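K.L.:
Per Swiss-Prot, the features are:
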| type | residues | note |
| --- | --- | --- |
| DOMAIN | 1123-1657 | domain 'Ketosynthase family 3 (KS3)' |
| MUTAGEN | Gly1250 to Ser | Cerulenin-resistance |
| ACT_SITE | Cys1305 | active site, for beta-ketoacyl synthase activity |
| ACT_SITE | His1583 | active site, for beta-ketoacyl synthase activity |
| MUTAGEN | Asp1772 to Ser | Loss of transferase activity; when associated with S-1774 |
| BINDING | Asp1772, Val1773, Glu1774, Ser1872, His1873 | Mg(2+) binding site |
| MUTAGEN | Glu1774 to Ser | Loss of transferase activity; when associated with S-1772 |
| MUTAGEN | Arg1841 to Ala | Loss off transferase activity |
| MUTAGEN | Val1879 to Ser | Does not affect oligomerization but lacks transferase activity; when associated with D-1769; S-1771; L-1773 and E-1881 |
Amino acid sequence: MKPEVEQELAHILLTELLAYQFASPVRWIETQDVFLKDFNTERVVEIGPSPTLAGMAQRTLKNKYESYDAALSLHREILCYSKDAKEIYYTPDPSELAAKEEPAKEEAPAPTPAASAPAPAAAAPAPVAAAAPAAAAAEIADEPVKASLLLHVLVAHKLKKSLDSIPMSKTIKDLVGGKSTVQNEILGDLGKEFGTTPEKPEETPLEELAETFQDTFSGALGKQSSSLLSRLISSKMPGGFTITVARKYLQTRWGLPSGRQDGVLLVALSNEPAARLGSEADAKAFLDSMAQKYASIVGVDLSSAASASGAAGAGAAAGAAMIDAGALEEITKDHKVLARQQLQVLARYLKMDLDNGERKFLKEKDTVAELQAQLDYLNAELGEFFVNGVATSFSRKKARTFDSSWNWAKQSLLSLYFEIIHGVLKNVDREVVSEAINIMNRSNDALIKFMEYHISNTDETKGENYQLVKTLGEQLIENCKQVLDVDPVYKDVAKPTGPKTAIDKNGNITYSEEPREKVRKLSQYVQEMALGGPITKESQPTIEEDLTRVYKAISAQADKQDISSSTRVEFEKLYSDLMKFLESSKEIDPSQTTQLAGMDVEDALDKDSTKEVASLPNKSTISKTVSSTIPRETIPFLHLRKKTPAGDWKYDRQLSSLFLDGLEKAAFNGVTFKDKYVLITGAGKGSIGAEVLQGLLQGGAKVVVTTSRFSKQVTDYYQSIYAKYGAKGSTLIVVPFNQGSKQDVEALIEFIYDTEKNGGLGWDLDAIIPFAAIPEQGIELEHIDSKSEFAHRIMLTNILRMMGCVKKQKSARGIETRPAQVILPMSPNHGTFGGDGMYSESKLSLETLFNRWHSESWANQLTVCGAIIGWTRGTGLMSANNIIAEGIEKMGVRTFSQKEMAFNLLGLLTPEVVELCQKSPVMADLNGGLQFVPELKEFTAKLRKELVETSEVRKAVSIETALEHKVVNGNSADAAYAQVEIQPRANIQLDFPELKPYKQVKQIAPAELEGLLDLERVIVVTGFAEVGPWGSARTRWEMEAFGEFSLEGCVEMAWIMGFISYHNGNLKGRPYTGWVDSKTKEPVDDKDVKAKYETSILEHSGIRLIEPELFNGYNPEKKEMIQEVIVEEDLEPFEASKETAEQFKHQHGDKVDIFEIPETGEYSVKLLKGATLYIPKALRFDRLVAGQIPTGWNAKTYGISDDIISQVDPITLFVLVSVVEAFIASGITDPYEMYKYVHVSEVGNCSGSGMGGVSALRGMFKDRFKDEPVQNDILQESFINTMSAWVNMLLISSSGPIKTPVGACATSVESVDIGVETILSGKARICIVGGYDDFQEEGSFEFGNMKATSNTLEEFEHGRTPAEMSRPATTTRNGFMEAQGAGIQIIMQADLALKMGVPIYGIVAMAATATDKIGRSVPAPGKGILTTAREHHSSVKYASPNLNMKYRKRQLVTREAQIKDWVENELEALKLEAEEIPSEDQNEFLLERTREIHNEAESQLRAAQQQWGNDFYKRDPRIAPLRGALATYGLTIDDLGVASFHGTSTKANDKNESATINEMMKHLGRSEGNPVIGVFQKFLTGHPKGAAGAWMMNGALQILNSGIIPGNRNADNVDKILEQFEYVLYPSKTLKTDGVRAVSITSFGFGQKGGQAIVVHPDYLYGAITEDRYNEYVAKVSAREKSAYKFFHNGMIYNKLFVSKEHAPYTDELEEDVYLDPLARVSKDKKSGSLTFNSKNIQSKDSYINANTIETAKMIENMTKEKVSNGGVGVDVELITSINVENDTFIERNFTPQEIEYCSAQPSVQSSFAGTWSAKEAVFKSLGVKSLGGGAALKDIEIVRVNKNAPAVELHGNAKKAAEEAGVTDVKVSISHDDLQAVAVAVSTKK
């Protein structure tokens, strides 16, 4: 047959086949059999877009004809036009053609073996070359890029994955995972690259798709790939490294032709660097690695090319090394000369001096050398330590002011109150008395009211602790009233202590401070000091000795003068009487202690400390002063000296008496320092100065204290001192200061005296205590160095300079009558110890001031008081000597504690001593007799040596004994006694709320609450979570409440931040299960996590300097902006792709030239004069700090896939994690479990955001403008509702309401409000609420422009660290601190929560939002939220009865009785209705009508509960929404314990919010003295905008369930302006209370958004349900907690906390049916174990009519069938809640013992009693006898249950008698009940 005939027949056949297929039924199986079997066709070709029929034919061949073809040796081909064009047209492969041409190219002779030998050396040097050229690599055969590689790269690039992770066997649809937008992007890119695409390419495997493209692919890169490569080169390569350069390098380095270059560049595209490469070398290295990858993909060997290139390069290098340097110089000499001449000519033309810079440089060099020489000289002369030491550190801006004693007084009281209640303080000891004194020192009217409220509301019946706190409180109130107008005093009641050194049997030396036996208080201490000791006794004769000498002299004189015997006798008698008198006289008895008028000598404090507190305000009158007890012959341990004419300072009894009497008064009655202005230096922690500072503040002084180590820790220390001791009127100002700096000394004094207007204090000093010093140890004369000189400068020179500056300031202001008393720190160490540098000289030199006071002109401005400070234990200088202090005291010397020495020094500030100083300088010896110890240094050395020797001997004996013991008893003899250290293990808990015993709940909640509320209208929080700067809600709470992480907190944070991961398997060859370090893979034990990672955790969590890696490289120090510039001259050309070049031309027109580069196909672009450029510039922005999520936080850690992470905005990831954790906190491990209880339409999402996906917005605007790669569907990620959409798509699959609030900073509270409204409206039963917002540079910059945020640079200038830059409510607050994160709560109906058994963290009693007034400022704070306290008062005398819960309960009971009657009537009426229905339909009728009656009864009851329980206050102008919300649960406005403030740390907000809360409380009649405790969470977290209210809500729930109220630890000083708000307390430390009933959360957002929510403790919900229901709920929660705990820990271990859903809980077929059946519920699939909807359960009758309904209908049906013409029927309905099973009298009166036993054993005791009671009532009604009244007992009617038989009736007593009289022979009864009611029907039969 001719070919043309065959072709024509084939055409006809094809046409007929197609016509047959279109026109006839498909009979493809038969058709296949015809051409495969009948005709044995070997080549089948399908004409179509995809191999559909071909695929079927292949399957048919495999299944049916495989053995058939093998038998006949048939080889068949199944081809498709769309993919097998080459095979169909027999097109040869290009590689085959190349292979045929190859032999022709191999005509050149093969290289001989000799070619490998080295070439002979050249006879002469080669010509000099400029550089060694890079040798070209051996070229590799070219091959165009294949479509498969191009397709592979384009898909991988779009999916942001590596080539290895994109299998070519998968389809595009599979790879995108359902992301339609990404799929569309890929298809668009493919169309742009390859032109046309086959039909449905997304469903074709990539390898098949590549083959399809290859047929029409030219091998050249298309538009898309060229554009991507151009972008890669321009954005990631270094400047000048163009695509031409890249191609040239690939050609020369690797010998790759253009096609191969395309392949390498494509591979590079799929491995794009994260950031621009820094240098050309980096770019080449990158290309090298890409070339190797390409070679491995296509199977090319690059080694030969590389070796050829390397060898040639080496040869070139060798040639270059042989160049003659001299010849090169000779050649280039003339060029250099010519260039220099041209340069000089141009300079002369431009009138420039080329040597001017050189001359200036030489001059500057000489100047620098001279300055350096001076510096070197100063360093050599003064020493490095001295030069560095004098650096200035003072700054006015860093001054910290503490003066809010009014607030700390209340805080101290509350702390004391709760410490006693919690048993921390079990009795009133010295510490409590001291705290009482501090409180009295701060007494004011507000404080007294505060105490009166708390003490009057203390319930003594709760236990001894409450009794103690009430007794102490009442005493303290009286004390404060008495001292209300009295100046504060310094009074120390601590027990004086002494040194105690002990050496145990093992030779360990221990030192401790022990109370002194005979000195129990400071008054006795003063007495001890006055008495002195043997060592201080002077060598003066006693009175007796003097009298004896007088007696002897008179006797001798009498003998000479012959005195009469009578006179002698009289004289002898007189002498004898006088001696007797001296012996018995108490006037000079040194052991006699001070006598107090009206007081016992015995220490009252040791007998009864509560009485001591009561006596504190009483001033003691001293009848006999301590000075009168000073022995004549003894010098007191403390005394004043007077200068003798000889210039010595000697003990002066009179002055000392004055001083000691003053100390005594201070010890008994305290001493005030009110209106004293004091400067003190050297008052660091653990110093004498710090104790002096405490006393000054306690006495009401205003003090400036300096510190040389200014830091947050130091300022916190001083703040804690002020908070504890600061009395009313006192002020503490802390400043950085270097006493070694002259500038600092001058600046400090100027700051103190300068006016407030100029930034100074405007003070005039009354006292200066310059105690600053540095230790000098081991420095003898030959080692005097710069440190000694610097110390001398601190301790002498600059003390004098400081005094001089004060004198200068006083003189300048004309202050002549108010001299400042300078307490000079003298020392008894006048070289006694030695080896202390210039310490002794510094102290001795201060004594010159005593003379200069008289000789110079500053006596009117300064007075001098030298204090010789004795041995003071525990200070920085003396702590090493503590162990020998006891030995020193055995010598008779008195050493001192820091408190004792501070007391001594403060005694020098008493008015008596101050007055002495104004007359003449005073020298106070506070040495304790140390100066009387001879050879002190040798003695102390001896003491130390003895201690060490004793220690060593005992240690040796101990070791010897132990060895002997082991020898005798064996090595394991002590094993049983060995100490075993239990290693802690982390156990992260979910912190489900504690569920108290029901009786305890009923003691908390009012009894009337039970059954009062419609629980479907009570909204509860069942779960909450967050992602924030401190990780999760658990870890944030640890840091907020306790200020540190627990072991569990550290483990969780380390896991969150990626420091550790869990390992279960072999590790280094051994099985290991536990945590490992994520980097090293080394095991990490739980106990080591805190020590190993906590520092890093704290550094990279919370509020900190912005970390650029978290924000796309954003560095506020280099905030990027662009500026438009017009090109003034033509620029150098650069390379670009054709497409880019054309775009430049399109924009700039004739201002740009573009030309093609023929070699590469790229374009040269040249910008001409007049073109416009946008040039980046960097701005130094001043907002450098933010609250950032922990570094290392990764959504993948929680189980979120890379696909989702790459697709969504980061804020969406925060939300997804928060929602999952909130569900886990709810005990819900599978969100589909909700659909077991509710319909899919009843789960809503009301979470929202202030700005939404700001990263997406940034991509849309900034990145897109910069033409950076941005996903095409970025728009969808910017929508604020997208986050909620992802939650639904990945987790919950609900079809309920979705509402997206946008309320700026008030979004979260608005979300709660909307969620509550959504549930109350019936649109949902469960809602996800919360808020979220991100931090990005754009928002940060704009907030900064508004001056709303904290200026970091200013904060640094003020010495603030990032952690303390958010300081709500403080004097220095200066703007809010931005943060990022998400917060979520799960809220639902209380009734549903109880049924599900989920934990209930709190009740949302109220949620509201409000706007403000007319204005022009969007962010201005307002008070619109005050409307939640709106309440009409006018002249209404009595409160609304609706506020009385008993009244409301009474109304509800009445209404319940009506409902009961209605149900009974309706059920009885059913009998008549049923008679009208055909008998075959009666059962159905009764079922439906019974259900309707039940529904209506339930509806009526809920309406009644709603009216009298939930909504009684609504629309009542006399009851504020806030008051009504609390009253719903039996609470009053006084029960609102905590207010969580929005507290942004801005001046305006904190004042406005405080005023708003204060006015609410005041208007609603909150009791005076009962402020709400303010919580300011943002001090820790910063301000996350949309998430703010959610985090506050989480914190409020944690407060409710723990009773712990976190303090605002950044509140170093509360603003004075806030003192006016009496109903708010601002604590700075955490308070552990005995319970919090309710918490308010307020939130304010830009745009007139104000919001408030009230959450109430869940105990008040439990009080509203029955005990049975509560116990059932407790069991459910317990089970749920266990499963949630297991799920959570497995999730952490395996990184599976987030488990995304792949499918909805219903099939596509059931989707519409599920939506349309509100009673559709999921059930567990037996095969898969998953929760799904089953078609059997949709529109099922069982889901509407339950078993109880069937039972009730059956009873009614039986009733209708009974023939009761001679009998009676009784129907009774009882609400379950109406039976009070707690009333024992009611139970025993109406139920028999058997009935009680039966009912009590049932799962629902109350329901069983209700059913039994209902049966009794029904029986009575069926008897038809006369009632004995509503109060008649029904015990005579007994309902008997035998086994599981139906209940029977037995009548007794009066009931039996009445039945017999009525002729009743039998009674039958039926009972049914559900959660709402019990129904009983009784039928009686008569004779």
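For all residues, glycine too, the Cβ spot is worked out from N, Cα and C.
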K.L.:
So what sits near Glu1774 (mutagenesis position) in its own chain, CB-to-CB under 8 Å and at least six residues off in sequence?
P.N.:
Lys1460, Ala1810, Gly1811, Trp1813, Ser1814, Glu1817, Gln1877, Ala1878
K.L.:
Taking the centroid of the Cβ atoms of Asp1772, Val1773, Glu1774, Ser1872, His1873 (Mg(2+) site), which other same-chain residues have Cβ within 8 Å of it?
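P.N.:
Going along the sequence, the neighbours appear as Ala1810, Gly1811, Ser1814, Ile1871, Gln1877, Ala1878, Val1879, Ala1880.
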K.L.:
When a 10 Å sphere is centred on the Cβ of Gly1250 (mutagenesis position), how many other Cβ atoms does it contain?
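P.N.:
Counting Cβ neighbours of Gly1250 (mutagenesis position) within 10 Å gives 28.
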K.L.:
Give the distance between the Cα atoms of Asp1772 (mutagenesis position) and His1583 (active site, for beta-ketoacyl synthase activity), rounded to the nearest whole Å.
P.N.:
60
K.L.:
Checking the contact step here: among the recorded positions His1583, Arg1841, Val1879, which have a Cα within 10 Å of the Cα of Val1773 (Mg(2+) binding site)?
P.N.:
Val1879
K.L.:
Sequence order is fine: just name those recorded positions in Gly1250, Cys1305, His1583, Arg1841, Val1879 with a Cα within 10 angstroms of Ser1872 (Mg(2+) binding site).
P.N.:
Val1879
K.L.:
May I ask which of the recorded positions Cys1305, His1583, His1873 is closest to Arg1841 (mutagenesis position) if we compare their C-alpha atoms?
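P.N.:
Ranked by Cα distance from Arg1841 (mutagenesis position), first place goes to His1873.
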K.L.:
Just to be sure I understand: of Gly1250, Cys1305, His1873, Val1879, which recorded positions have a C-alpha no more than 10 angstroms from the C-alpha of His1583 (active site, for beta-ketoacyl synthase activity)?
P.N.:
Cys1305
K.L.:
Going by DSSP, is Cys1305 (active site, for beta-ketoacyl synthase activity) sitting in a helix, a strand, or coil?
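P.N.:
Assignment for Cys1305 (active site, for beta-ketoacyl synthase activity) reads helix.
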K.L.:
Just to confirm: which same-chain residues, 6+ apart in sequence, have a Cβ under 8 Å from the Cβ of Cys1305 (active site, for beta-ketoacyl synthase activity)?
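P.N.:
Non-local contacts for Cys1305 (active site, for beta-ketoacyl synthase activity): Gly1250, His1542, Thr1544, His1583, Lys1585, Gly1586, Ala1588, Gly1589, Ser1643, Phe1644, Gly1645, Phe1646, Lys1649.
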K.L.:
What does DSSP call Ser1872 (Mg(2+) binding site) in the simple three-state scheme?
P.N.:
strand
K.L.:
For the recorded positions listed here (His1583, Arg1841), which one has the lowest count of neighbouring CB atoms within 10 Å of its own CB?
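P.N.:
Counting other Cβ atoms within 10 Å of each of the recorded positions His1583, Arg1841, the minimum falls on Arg1841.
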K.L.:
Sorry to bug you, but what's the C-alpha spacing from His1873 (Mg(2+) binding site) to Val1879 (mutagenesis position), rounded to the closest Å?
P.N.:
6
K.L.:
For His1873 (Mg(2+) binding site), list the number of other Cβ atoms lying within 10 Å of its Cβ atom.
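P.N.:
For His1873 (Mg(2+) binding site), the 10 Å Cβ neighbour count is 23.
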K.L.:
Would you mind giving the whole-number mean pLDDT across the domain 'Ketosynthase family 3 (KS3)' (1123-1657)?
P.N.:
93
K.L.:
For each of the recorded positions (Asp1772, Val1773, Ser1872, Val1879), count the other CB atoms lying within 10 A of its CB, then report the residue with the highest count.
P.N.:
Val1879
